[in-house]
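Copied straight from Swiss-Prot:
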BINDING   ASN103, ASP202, GLU462, GLU538, TYR539, ALA540, HIS541, ASN605, TRP1000  substrate binding site
BINDING   ASP202, PHE602, ASN605  Na(+) binding site
BINDING   GLU417, HIS419, GLU462  Mg(2+) 1 binding site
BINDING   ASN598  Mg(2+) 2 binding site
MUTAGEN   ASP202 to Glu or Asn  Causes a significant decrease in binding affinity in the absence of monovalent cations or in the presence of potassium ions, but only a moderate decrease in the presence of sodium ions
MUTAGEN   ASP202 to Phe  Obliterates all binding and catalysis
MUTAGEN   HIS358 to Asp, Phe, Leu or Asn  Less stable to heat than wild-type. Causes significant destabilizations of the first transition state
MUTAGEN   HIS392 to Glu, Phe or Lys  Essentially inactive unless very rapid purification. Causes very large destabilizations of the transition state
MUTAGEN   GLU462 to His  Slowly inactivates galactosidase activity by reducing the binding of magnesium. It increases binding specificity
MUTAGEN   HIS541 to Glu, Phe or Asn  Poorly reactive with galactosyl substrates. Less stable to heat than wild-type
MUTAGEN   GLU798 to Ala or Leu  The catalytic efficiency is not increased, when the sodium concentration increases
MUTAGEN   GLU798 to Asp or Gln  Small increase of the catalytic efficiency, when the sodium concentration increases
MUTAGEN   TRP1000 to Phe, Gly, Leu or Thr  Decreases affinity for substrate
Amino acid sequence: MTMITDSLAVVLQRRDWENPGVTQLNRLAAHPPFASWRNSEEARTDRPSQQLRSLNGEWRFAWFPAPEAVPESWLECDLPEADTVVVPSNWQMHGYDAPIYTNVTYPITVNPPFVPTENPTGCYSLTFNVDESWLQEGQTRIIFDGVNSAFHLWCNGRWVGYGQDSRLPSEFDLSAFLRAGENRLAVMVLRWSDGSYLEDQDMWRMSGIFRDVSLLHKPTTQISDFHVATRFNDDFSRAVLEAEVQMCGELRDYLRVTVSLWQGETQVASGTAPFGGEIIDERGGYADRVTLRLNVENPKLWSAEIPNLYRAVVELHTADGTLIEAEACDVGFREVRIENGLLLLNGKPLLIRGVNRHEHHPLHGQVMDEQTMVQDILLMKQNNFNAVRCSHYPNHPLWYTLCDRYGLYVVDEANIETHGMVPMNRLTDDPRWLPAMSERVTRMVQRDRNHPSVIIWSLGNESGHGANHDALYRWIKSVDPSRPVQYEGGGADTTATDIICPMYARVDEDQPFPAVPKWSIKKWLSLPGETRPLILCEYAHAMGNSLGGFAKYWQAFRQYPRLQGGFVWDWVDQSLIKYDENGNPWSAYGGDFGDTPNDRQFCMNGLVFADRTPHPALTEAKHQQQFFQFRLSGQTIEVTSEYLFRHSDNELLHWMVALDGKPLASGEVPLDVAPQGKQLIELPELPQPESAGQLWLTVRVVQPNATAWSEAGHISAWQQWRLAENLSVTLPAASHAIPHLTTSEMDFCIELGNKRWQFNRQSGFLSQMWIGDKKQLLTPLRDQFTRAPLDNDIGVSEATRIDPNAWVERWKAAGHYQAEAALLQCTADTLADAVLITTAHAWQHQGKTLFISRKTYRIDGSGQMAITVDVEVASDTPHPARIGLNCQLAQVAERVNWLGLGPQENYPDRLTAACFDRWDLPLSDMYTPYVFPSENGLRCGTRELNYGPHQWRGDFQFNISRYSQQQLMETSHRHLLHAEEGTWLNIDGFHMGIGGDDSWSPSVSAEFQLSAGRYHYQLVWCQK
């Protein structure tokens, strides 16, 4: 044990937080989570241990701008200015200094290992009592599961130790410091330490005791570590559970270890042995260790699909059977290996349906509770995710237990990121930083290696490639050869990774960056000598309205076996709740706390909002990742299961044939598909509709029974095919009514019954419509070529740093947002049964024509207005965001009804999950409340739209809401939007894709850009 003087002054003088060689003082060795049961039955059933006591709750807290400002008296008693805060928590969420959001840039001046003298410091204290029996015998430990970023600990005025690495436990022996009666803990937490240079992750920078604190009482002679692993024969019919147990304390000949394996209440195997390890070298073996091997016949294998778990109980006892203590863990029998270029689980090639997950809560910051963790897992499972990457640090220890039990594959990642260094490997190639890096990797492995859900270790994130990585890679491979290691830094395919694990590599497009090229994922596989599997550690940047082109990745994954999936970036928007002057909550992002530097809304890349409400993109991910694939041939549906281990024992296939959303026939067939098997389903003779319309076949896989992660009726997969389009020629009903045209100097006015249409001859636009005496328009019907920029359109561009390559900057520079219409033609003709208005406009900016739009409006005796639009795009202007029409309707109706793709928001490059049907939703549901407002709510493939008294027919895309594109473009946060008068309608003949391969470079694939020179579309507008 390191002994230093107890005084605060000496601790401050040492400045351990600016010494990369000092990562801890007096911290105990890492190990799996302990409970020290004194009853083996309680260990087997995982009941709360009487030896484990939570210290979570109210602590006293005082904040200081720097550690030097902390008075020495605080070690002995609480300060007058001390407040009460809840532990665990981040102190910024209680109003003490500010959270800082940055992606790459360090939030402090880069001068490792030194940190600013203005180093916010939180002083926590707690008084508590311990059981008298704990003082008389054994060892009492205190466990801090997570403290950001470094801390010193005192107990009863005496210095205990020091710890850093905010994402792994720091555990100390308190036995020598405790006394009878009341005890007092004092914890001085520093916001910045040399460890902060290794924690430059893309997240909010927050501080404090943000994970659980507990006391653990162990006997003097105790289990100090245990490690379980499973081995198999070739066909997995026989297994061996290897359990290596280590003890500390007085080694006696009468000590024994028993390891028993349980399946529920049934003991599967058991073994007992004295201590004394196998011979290691010429000096012998470990006297304080023993390895037991238990044979298991026909083990039930663990996978994310079927997370079968056993329970291993490790007992330390005397020769006569007297129990000293027991530890336990869940055991999953599974094997991970790479063979023939494939990542295999239990001999089957995995397809990783993964997502990156930060630990984030909108109210509690980086504090995770069990309810939120379970909610995340259920949502992931319900949306066909089978894997999660702990980005970019070891998670709360409970997370792994839950992943074991519910079934998720985990990439466990070391808390190392030096993204803001230039070059990135400045620290990771420096031997002075090897001890700090080593502790972050080795302690992660020692804590988490008993979890079957952990199938891959990661050396960290975005830290370049240095010699320290190579050393730690070799250490892991030596200590735990049962799992592969991945690491993206330095090019994603270095010697420090078993898996090619790029981030944001594209399917077919190379990105030849100097030194670290990102090849297309297809090309990467074929590089000379390359035999490893490829799994994208990050892809499909889901920032705001994004995930365009996701289907392209999944086509490639299913086509090329060594492309074994990836991890979407990322799971949850990292917005935080703030309150306005009236106490109303709103969602904040970088800069909203006065934090500098900051990276604005770049913290919001989630498939779900911070409150776990899904983004529309989540449905696209669910559909592309679904475990059942379908092929239609004639009357036969071929269903293919992508489950590797699960037989379809809880699935029904519902099928329905509908004509323009009207059901004509339906049925239900139980699915009986073996893992990786197929089932052919013969449909009956389908009805032949007599009326016109599109005939669609829709299949949905429904789970009739609830599961551990889904309710009864859960839909896990679906597909839709258009069978036919019945065409009919319907002659207009004979009408003696003929629209009447009136011409004035200013307008063309057409009247028919109680309806009127007014075209302004000076502007050439439809300026007003009346039904009776009620005006229908608040703004004219005009061409529209722009959209409120998406995050993907903006990229890295900002006011102080313009990226001319970003779509929005190209559109601005070309004048798309500022273009004004010059009237070229506006004429009216009376036909035999209709009035025809013909217009032409040149949309210009600074004298340059960007678009020419020609329209005809044909208003017939039935009151229908048929609109035909032809648009020419200048060859030297950027591809436009949309080609469509826009107006502000006077009505605000409660509901929107349409025949087209839905129900969720969809875009041309993100619509595979949408189904063609007749949909009816509240107007409010047509708007997607992205925290950073942008273009949203589009519905593609629309043949009919009904809103209020109006109906539109044709083949178009639309969005409709209370917010104009202008307001969306000019507003920084969704809570600042105000419902405008009437309703804004955008009807597009064509709309550019949204992209999403990444969010900092133009990522809309060429096939989804509006690159043609001419466009033509038609629609009919009438009143019901």
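Using N, Cα and C of the backbone, Cβ positions are placed for all residues, glycine too.
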Nearest to PHE602 (Na(+) binding site) in three-dimensional space, by Cα, is which of the recorded positions HIS358, GLU417, TYR539, HIS541?
HIS541
Considering only the binding-site residues GLU417, HIS419, ASN605, which residue has the minimal Cα-Cα separation from TYR539 (substrate binding site)?
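Closest by Cα: ASN605.
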What recorded positions among ASN103, HIS358, ASN598, TRP1000 are found with a C-alpha within 10 angstroms of that of GLU462 (mutagenesis position)?
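Within 10 Å Cα-Cα: none.
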In sequence order, which residues at least six apart in the same chain have a CB under 8 Å from the CB of ASN103 (substrate binding site)?
ASP202, HIS419, ASP599, PHE602, CYS603
Using C-alpha atoms only, work out the spacing between TRP1000 (mutagenesis position) and ASN605 (Na(+) binding site) and round it to an integer in Å.
12
Can you see whether DSSP assigns TYR539 (substrate binding site) to helix, strand or coil?
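In three-state terms, TYR539 (substrate binding site) counts as strand.
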Provide the three-state secondary structure of ASN605 (Na(+) binding site) computed with DSSP.
coil
What is the total of other Cβ atoms whose distance to the Cβ of PHE602 (Na(+) binding site) is within 10 Å?
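The answer is 22.
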Which of ASP202, GLU417, GLU462 (the recorded positions) has the most other Cβ atoms within 10 Å?
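Neighbour-count leader: GLU417.
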What's the CA-CA gap between ASN605 (Na(+) binding site) and the residue listed as 'Mg(2+) 2 binding site' in angstrom, rounded?
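About 16 Å separates the two Cα atoms.
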Cβ-Cβ under 8 Å from HIS541 (mutagenesis position), same chain, 6 or more residues apart: which ones?
TYR504, TRP569, ASN605, ASN792, GLY996, ASP997, ASP998, SER999
Count the other Cβ atoms sitting within 10 Å of the Cβ of ASN605 (Na(+) binding site), across every protein chain shown.
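I get 25 for this one.
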Starting from the Cβ of TYR539 (substrate binding site), draw a 10 Å sphere and report how many other Cβ atoms land inside it.
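There are 26 such Cβ atoms around TYR539 (substrate binding site).
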Between HIS358 (mutagenesis position) and HIS392 (mutagenesis position), how far is it from one CA atom to the other, in Å?
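Their Cα atoms are separated by 7 Å.
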Here are some mutagenesis positions: HIS358, HIS392. Which one has the most Cβ atoms within 10 Å of its Cβ?
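Ranked by Cβ atoms within 10 Å, first place goes to HIS392.
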What is the interatomic distance between the Cα atoms of GLU417 (Mg(2+) 1 binding site) and the residue listed as 'Mg(2+) 2 binding site', given in whole Å?
18
Here are some recorded positions: HIS419, ASN598, TRP1000. Which one has the most Cβ atoms within 10 Å of its Cβ?
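Counting every other Cβ within 10 Å of each candidate, the maximum falls on ASN598.
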Taking just the CA atoms, what is the gap between ASN598 (Mg(2+) 2 binding site) and HIS392 (mutagenesis position) in Å?
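So the Cα of HIS392 (mutagenesis position) lies 19 Å away from that of ASN598 (Mg(2+) 2 binding site).
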Inside 8 A of the center formed by the CB atoms of GLU417, HIS419, GLU462, which other residues of the chain have their CB, for the recorded Mg(2+) 1 site?
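Apart from the listed residues, the neighbours are VAL104, ASP200, GLN201, ASP202, HIS392, THR418, GLY420, MET424, GLY460, ASN461, SER463, GLY489.
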